[in-house]
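According to Swiss-Prot, the features are:
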- 53-168: domain 'OmpA-like' (DOMAIN)
- Leu43 to Pro: Is predominantly a monomer. Shows a much higher peptidoglycan-binding affinity. Forms a stable complex with YfiR (MUTAGEN)
- Phe48 to Ser: Exists as a mixture of monomer and dimer in solution. Crystallizes as a dimer (MUTAGEN)
- Trp55 to Leu: Exists as a mixture of monomer and dimer in solution. Is predominantly a dimer. Crystallizes as a dimer (MUTAGEN)
- Met59 to Ala: Weakens but does not abolish the interaction with YfiR (MUTAGEN)
- Arg96 to Ala: Weakens but does not abolish the interaction with YfiR (MUTAGEN)
- Asp102 to Ala: Cannot sequester YfiR at the outer membrane; when associated with A-105 (MUTAGEN)
- Gly105 to Ala: Cannot sequester YfiR at the outer membrane; when associated with A-102 (MUTAGEN)
Amino acid sequence: MLPQRLHPSRLLALALFSLVLGLAGCQTKPPQTGLSAEQIAVLQEQGFELRDEGWEFGMSSKVLFGNNLDRLNPDSRNTLTKIARALLAVDIDKVRLEGHTDNYGDEGYNQKLSERRAESVAAVFREAGMPAANIEVRGLGMSKPVADNKTRAGRSENRRVAIIVPAE
């Protein structure tokens with residue numbers, strides 16, 4: 001017996017149904033952070049935003065540095081101490097610190113400078129009580145600018161340390 005031909009409207013309906021099923025299977029799941037509602041509320045209160053790799057402080061709020069400097073000013077130290085204590089108060093005791101530079105200077109020098117910047121933030125977190133073993137320090141040099149390095153304001157935005165509470 002020969003197979004029956006499908007009516008064009010049924011064929012179209014079958015094709016659309018298959019397409020919908022295929023697309024539904026491709027949906028990206030939201031990141032699972034493993035954090036409580038209280039922890040998320042504290043992260044948001046402190047200025048963290050949810051990104052692909054976790055909760056990041058350093059997008060709308062930044063820890064900025066002067067040109068060729070790796071030392072924190074007193075206001076930045078106070079802000080960082082407040083953040084570290086707030087995180088620890090809700091049992092968030094693991095962070096990644098990513099230091100960055102603008103594009104002025106030698107690539108190797110900027111790499112080391114970005115590491116020193118991240119380490120200066122790590123020192124404040126350790127002083128606030130965060131275990132040293134739970135603080136990951138990365139220097140990314142000038143590889144990930146968030147602003148145009150052609151302007152003074154852009155270069156200033158790129159001299160920063162991002163604080164990330166990893167998604168687990």
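Glycine is treated like the rest: Cβ placed from N, Cα and C.
Sequence features annotated in Swiss-Prot and their locations in the structure.
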residue : record               : contacts (Cβ under 8 Å, 6+ apart)
Leu43   : mutagenesis position : Leu35, Trp55, Leu87, Ile92, Val165
Phe48   : mutagenesis position : Trp55, Glu56, Phe57, Ile163, Val165
Arg96   : mutagenesis position : Gly54, Ile135, Glu136, Arg138, Ile163, Ile164, Pro166
Asp102  : mutagenesis position : Asn67, Asn110, Met142, Pro145, Asn149, Gly154, Arg155, Ser156, Asn158, Arg159
Gly105  : mutagenesis position : Asn68, Leu113
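Each residue of the domain 'OmpA-like' (53-168) gets a DSSP state, and the totals for helix, strand and coil are 47 helix, 23 strand, 46 coil. The secondary structure of Phe48 (mutagenesis position), as reduced to three states from DSSP, is coil rather than helix or strand. Predicted-model confidence for the domain 'OmpA-like' (53-168) is 93, expressed as mean pLDDT.
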